[in-house]
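Listed in Swiss-Prot for this protein:
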BINDING   L776, G777, R778, S779, S780, H781, G782, T783, S784, K798  ATP binding site
DOMAIN    770-1053  domain 'Protein kinase'
MUTAGEN   G56 to D  In ghr1-13; apoplastic ROS-sensitive plants exhibiting increased tissue damage when exposed to ozone (O3) and slightly higher steady-state stomatal conductance; when associated with N-220
MUTAGEN   C57 to A  Abolishes the capacity to complement the water loss phenotype of the ghr1 mutant
MUTAGEN   G63 to D  In ghr1-12; apoplastic ROS-sensitive plants exhibiting increased tissue damage when exposed to ozone (O3). Slightly higher steady-state stomatal conductance
MUTAGEN   C66 to A  Abolishes the capacity to complement the water loss phenotype of the ghr1 mutant
MUTAGEN   G108 to D  In ghr1-7; apoplastic ROS-sensitive plants exhibiting increased tissue damage when exposed to ozone (O3). Slightly higher steady-state stomatal conductance
MUTAGEN   D220 to N  In ghr1-13; apoplastic ROS-sensitive plants exhibiting increased tissue damage when exposed to ozone (O3) and slightly higher steady-state stomatal conductance; when associated with D-56
MUTAGEN   D293 to N  In ghr1-8; apoplastic ROS-sensitive plants exhibiting increased tissue damage when exposed to ozone (O3). Slightly higher steady-state stomatal conductance
MUTAGEN   C381 to A  No effect on the capacity to complement the water loss phenotype of the ghr1 mutant
MUTAGEN   A618 to T  In ghr1-2/rcd7 and ghr1-10; apoplastic ROS-sensitive plants exhibiting increased tissue damage when exposed to ozone (O3). Slightly higher steady-state stomatal conductance
MUTAGEN   A637 to V  In ghr1-15; apoplastic ROS-sensitive plants exhibiting increased tissue damage when exposed to ozone (O3). Slightly higher steady-state stomatal conductance
MUTAGEN   S680 to N  In ghr1-16; apoplastic ROS-sensitive plants exhibiting increased tissue damage when exposed to ozone (O3). Slightly higher steady-state stomatal conductance
MUTAGEN   K798 to W  Impaired ATP binding
MUTAGEN   K798 to E  Loss of phosphorylation activity on SLAC1
Amino acid sequence: MNLSRILLLSMFFLSAMGQLPSQDIMALLEFKKGIKHDPTGFVLNSWNDESIDFNGCPSSWNGIVCNGGNVAGVVLDNLGLTADADFSLFSNLTKLVKLSMSNNSLSGVLPNDLGSFKSLQFLDLSDNLFSSSLPKEIGRSVSLRNLSLSGNNFSGEIPESMGGLISLQSLDMSSNSLSGPLPKSLTRLNDLLYLNLSSNGFTGKMPRGFELISSLEVLDLHGNSIDGNLDGEFFLLTNASYVDISGNRLVTTSGKLLPGVSESIKHLNLSHNQLEGSLTSGFQLFQNLKVLDLSYNMLSGELPGFNYVYDLEVLKLSNNRFSGSLPNNLLKGDSLLLTTLDLSGNNLSGPVSSIMSTTLHTLDLSSNSLTGELPLLTGGCVLLDLSNNQFEGNLTRWSKWENIEYLDLSQNHFTGSFPDATPQLLRANHLNLSYNKLTGSLPERIPTHYPKLRVLDISSNSLEGPIPGALLSMPTLEEIHLQNNGMTGNIGPLPSSGSRIRLLDLSHNRFDGDLPGVFGSLTNLQVLNLAANNLSGSLPSSMNDIVSLSSLDVSQNHFTGPLPSNLSSNIMAFNVSYNDLSGTVPENLKNFPPPSFYPGNSKLVLPAGSPGSSASEASKNKSTNKLVKVVIIVSCAVALIILILVAILLFCICKSRRREERSITGKETNRRAQTIPSGSGGGMVVSAEDLVASRKGSSSEILSPDEKLAVATGFSPSKTSNLSWSPGSGDSFPADQQLARLDVRSPDRLVGELHFLDDSIKLTPEELSRAPAEVLGRSSHGTSYRATLDNGVFLTVKWLREGVAKQRKEFAKEVKKFSNIRHPNVVTLRGYYWGPTQHEKLILSDYISPGSLASFLYDRPGRKGPPLAWTQRLKIAVDVARGLNYLHFDRAVPHGNLKATNILLDGAELNARVADYCLHRLMTQAGTVEQILDAGILGYRAPELAASRKPLPSFKSDVYAFGVILLEILTGRCAGDVITGEQEGVDLTDWVRLRVAEGRGAECFDSVLTQEMGSDPVTEKGMKEVLGIALRCIRSVSERPGIKTIYEDLSSI
């Protein structure tokens, strides 16, 4: 009996012990404590010590997988968790096989004891916010089969110990900030099936030995800085089926690209490198491939015949230097399975025969030198781009084309009228015939012949006659481009409702009459351009109903009456000048600069106190009242004298208070109008910074309270305006002057998280708080400081304005991509700070001295040094083009904010480096729109960006901005200055175009350069060549060359 009692007690005791928290449970509960945010409650509502199984494993907890009494798996993917993760806790889970927490907002570092996870086979921490370097002990995790750390901010080199992961089958470390050479030890991972190290900053040569990994199926190294020669042995011997080494710096030394390609490779991408030579005439390079992408290289010669190539499905050879004719085999219907063919951006010539292939869906032959008439047949083509060639003839051949949905024939030499015969393009949704020589009128049956049309562009031809009656009422149309023709008649009729039209451009035609009163029915309209017509009457009040309108231009017409009282608050571009409008400008339009309203509109009045109202009055009455000019000039002179007297008074006061201090003069940017020569005549130049300041208001309206206090310490170049033209990054201040600090309230004010993109800087938030910080300037997205660290190192700190930055996770993922950007002509970003409040977002980058291009170029008070010589200016232009070429082709990102103040000159040699790049990727849509709007006011915005409600920077908009900068370099003038004189209020680009069109292009050059040009014919030739390049850069987007071409052309001068 006693023995039975003992047994029962023992069983009860063991049962009770089973309910005690195990080592596994304690580790999980400790991890739970680090979770700051769990939007779904998946973890916080489930993990508790009251729901534990009898065997001691919490299998009822969400995301937990048990094996017996032990935790075997923790799966917390895609939950939006925010946590400071301590992964060393999981070393206590001795039977853990799978740990997966991808796509959250987890931060922290990998533990040094990662190698003690003896049973771990699957580790996925991708798409989080982890940082720091990889621990050397990671190579001791010999049981790991799958390791994914992609989409984080890991930095430093991959440790050689990675070669110890002998069981590894899949390794993904893409989209991090890893750098250094690829370790040779990776080639010893004999079981590896998948290797992805793309979008990092790896340098050096690709190690030999990857071809010896017999199991390797996928090798992805794209988006790094790997250099050296293509390894022909790898391509011949590898067993991989997918190879992507695009976006690196690989070169070739022999005349042939490769001696051959392994039969196992099906997908090969070597685009965006520096490969030269020609393609082999044999078929061994292509016979087993399904996808081949060699675009954006420097390959040349004629294309091979592509005989006996049966498996190729995608062939991309765009933007190289191929010449000769187009191989007919590529367009046959019986020799290839080709679905996509892109040969654009080469030097191919000759005609294009009929396209017989029934499998070819996408054919891009744009930007070549192809001639002849259109092909008779297009086979199964759905997308056909033949733009920017030398095709001629009429358009009647397309009557037999059946499957086309996207057709671009722009920038050719087509003549005749728009076909009226019934075509087969019933599926067409995009039709671009711009920049040809088409004549006649548009047929009335367009809506029935093209029932699915969304985009119609027939701009820049010689069309006549009215708009077809039902065209504007087509239910599918979203964009209509009819500008730059000779069309006549009234505009209309318009649909009463249901219109999808987002863009309507009828500018530079001969339309007349009144606007339809039902204009407000175009409720989706975002861009409306009716400029340079003969329209009259009043602007219909129904325009107030177009709430999505972001760009409105009705200038150069004969409109009368008042402006609509309540136009859309989304309008970012506005121009009603050269009309006969009257009344008072509505309050919601008063912040647009005077050139939006004047010249013309002599009876139109800006509200009292509106920015620039005095300037507008001067402009409005200029042609009829010369007395006003005199008054303005005298007023400016008096104001200037007063400013000088005030400056002298302040100087005396400062000197009396602190004799040892030197007066800081010349620090305030001149905000007044300046009189400079305009060609052969004088003229007034209105600074674009004034327009930005007018639109923004005072600095207090855009700065956080902390920034206001920093500015108030005396380092703001202006306390009355939002500065968009800063004096440059090289401004210096007396050492004994009281410096502004980032910690304007207390030394420990920065209490958030400071992340660095590499290991070159070690700094805490508190140390950054203590750093003296001089204000360099302000822009639409924040304030820039020069911070002096304790070790004497300078950093540029950009304090982002409240509300412009994206959410933390997206911001962090984007900013870490910058760590891969390393180039002598690009300013290096070092890190970022994320504070606990909305206005505490900082970006840290290298400080560049002596200053910006603007501070050396413009003839303004405080200009640094003597005027730049031609050799210096040309070198700066080449440097900037080289930096942009790197961003576009090596990093595949547009700059997005290119202007003279963002080109910094480094050292005594004035090496140019572009700064403030890719900020649009860190900002909200509103922040991006505001940045682009400022670029428009300052003269750098590409015209196409005004045609989008949600504009985003692009490669082509960068080229436009670079063209404007070239004009600044040539003229010495600021892009945003409004130049008046012989012409009425034109900006820099229009002024240069006018001079060139009149055969007076040489009058545009800076007087300093003109003196050099007169004594050196080589200089004169170079300046004229750069002027030609600049004019190409500011063409319409479809005619604009890529930066690669521009860089090569500039380098050859």
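For all residues, glycine too, the Cβ spot is worked out from N, Cα and C.
Those substitutions? Not in this structure, it's all original residues.
Location within the structure of each feature annotated in Swiss-Prot.
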{"residue": "C57", "record": "mutagenesis position", "Cβ contacts under 8 Å, 6 or more apart": "S22, D24, I64, C66, N67, G68, G69, N70, V71"}
{"residue": "G63", "record": "mutagenesis position", "Cβ contacts under 8 Å, 6 or more apart": "F42, V43, S46, V74, V75, L76"}
{"residue": "G108", "record": "mutagenesis position", "Cβ contacts under 8 Å, 6 or more apart": "D84, A85, D86, F87, F130"}
{"residue": "D293", "record": "mutagenesis position", "Cβ contacts under 8 Å, 6 or more apart": "S246, L268, N269, L270, S271, V314, K316"}
{"residue": "C381", "record": "mutagenesis position", "Cβ contacts under 8 Å, 6 or more apart": "I355, L360, H361, T362, L363, W401, N403, I404"}
Least buried by Cβ count (within 10 Å) of the recorded positions R778, K798: K798
All-chain count of other Cβ atoms within 10 Å of D220 (mutagenesis position): 20
Protein Cβ atoms within 10 Å of G56 (mutagenesis position), excluding its own: 20
Intrachain C-beta neighbours of G782 (ATP binding site), sequence separation six or more, cut-off 8 angstroms: K798, W799, L800, R801, V804
The one of C66, L776 whose CB sees the fewest other CB atoms within 10 Å, among these recorded positions: C66
For S784 (ATP binding site), the number of other Cβ atoms found within 10 Å of its own Cβ: 25
Whole-number Å value for how far R778 (ATP binding site) lies from G56 (mutagenesis position) (Cα to Cα): 60
Pairwise Cα distance for R778 (ATP binding site)/D220 (mutagenesis position) [Å, integer]: 41
DSSP three-state assignment (helix, strand or coil) for G108 (mutagenesis position): strand
